[in-house]
Amino acid sequence: MVKFLKPNKAVILLQGRYAGKKAVIVKTFDDGTREKPYGHCLVAGIKKFPSKVIKKDSAKKTAKKSRVKAFVKLVNYQHLMPTRYTLDVDLKDAVVPDVLQSKDKKVTALKETKKSLEERFKTGKNRWFFTKLRF
């Protein structure tokens, strides 16, 4: 079978707290692990999408509206919907599988993810990824 869930692939989460949110695959575990004996992957996604910026907004307000909140999570393949989009953002060094073991590691990983996603948003690339799903 062809593996189409590869790193940097944009996905939509279908179940749980972040259902309907967009995420990007960081690392895949096709054969599972000892703790999770099923196919799953580590994803980093957008918890809170940036708001729409208009021309008359001040610089301060524009900066506030351009903020992104991120999340990092291990997700079962059954709870993902893959999309045709890929996101060329480098999260491999910031988000590693053992990040979820301790709180302080997770906080630093979230800050790194947030920074790289905000930078991607401000350059105007991958516009689809930063728009809220309307459903």
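The backbone N, Cα and C atoms fix where each Cβ goes, glycine too.
Just the original residues are modelled here, none of the noted substitutions.
Less than 8 angstroms from the CB of GLU35 (variant position) sits no same-chain residue that is six or more residues away. Recorded in Swiss-Prot as a natural variant, GLU35 to Asp carries the remark: In RPL27-5.
Quoting Swiss-Prot on the natural variant PHE49 to Tyr: In RPL27-3, RPL27-4 and RPL27-5. Non-local neighbourhood of PHE49 (variant position): VAL68, PHE130, THR131, LYS132, each in the same chain, at least six residues away, with C-beta under 8 Å from its C-beta.
Listed in Swiss-Prot as a natural variant, PRO50 to Ser is described as follows: In RPL27-4. The Cβ neighbour count for PRO50 (variant position), using a 10 Å radius and every protein chain shown, is 19.
LEU117 to Val appears in Swiss-Prot as a natural variant; the accompanying note says: In RPL27-2 and RPL27-4. Taking the Cβ of LEU117 (variant position) as centre and 10 Å as the limit, one finds 24 other Cβ atoms among all the protein chains shown.
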Original post:
Three-state secondary structure of PRO50 (variant position) from DSSP?
Top reply: coil
